[in-house]
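To start, the structure itself, in structure tokens.
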Amino acid sequence: MDPSALQNMDRDALKKQIENMKYQASMERWPLSKSIAEMRSFIEENEKNDPLINAPDKKNNPWAEKGKCVIM
């Protein structure tokens, strides 16, 4: 961080930034290959229940239109 920026920050902002940096440093790091494998397995496990991939039954949808639009 730029030293001139530190002079302009107040004490509370510096404490908050230090807490944030400590939190980020304490996070467990994973290699990208492991992250991708975990994400892929999560997606494959939950794919069956995803309403965007498998549309729900239209008969049980209360918001689905019951009929066609009628022009008066």
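Glycine too: its Cβ is placed from the backbone N, Cα and C atoms.
Here Swiss-Prot notes a mutagenesis experiment, C69 to G, with the remark: Loss of farnesylation. Close to C69 (mutagenesis position) in the fold, though at least 6 residues off in sequence, lies no residue with a CB less than 8 Å from its CB. C69 (mutagenesis position) carries neither a helix nor a strand DSSP state and counts as coil.
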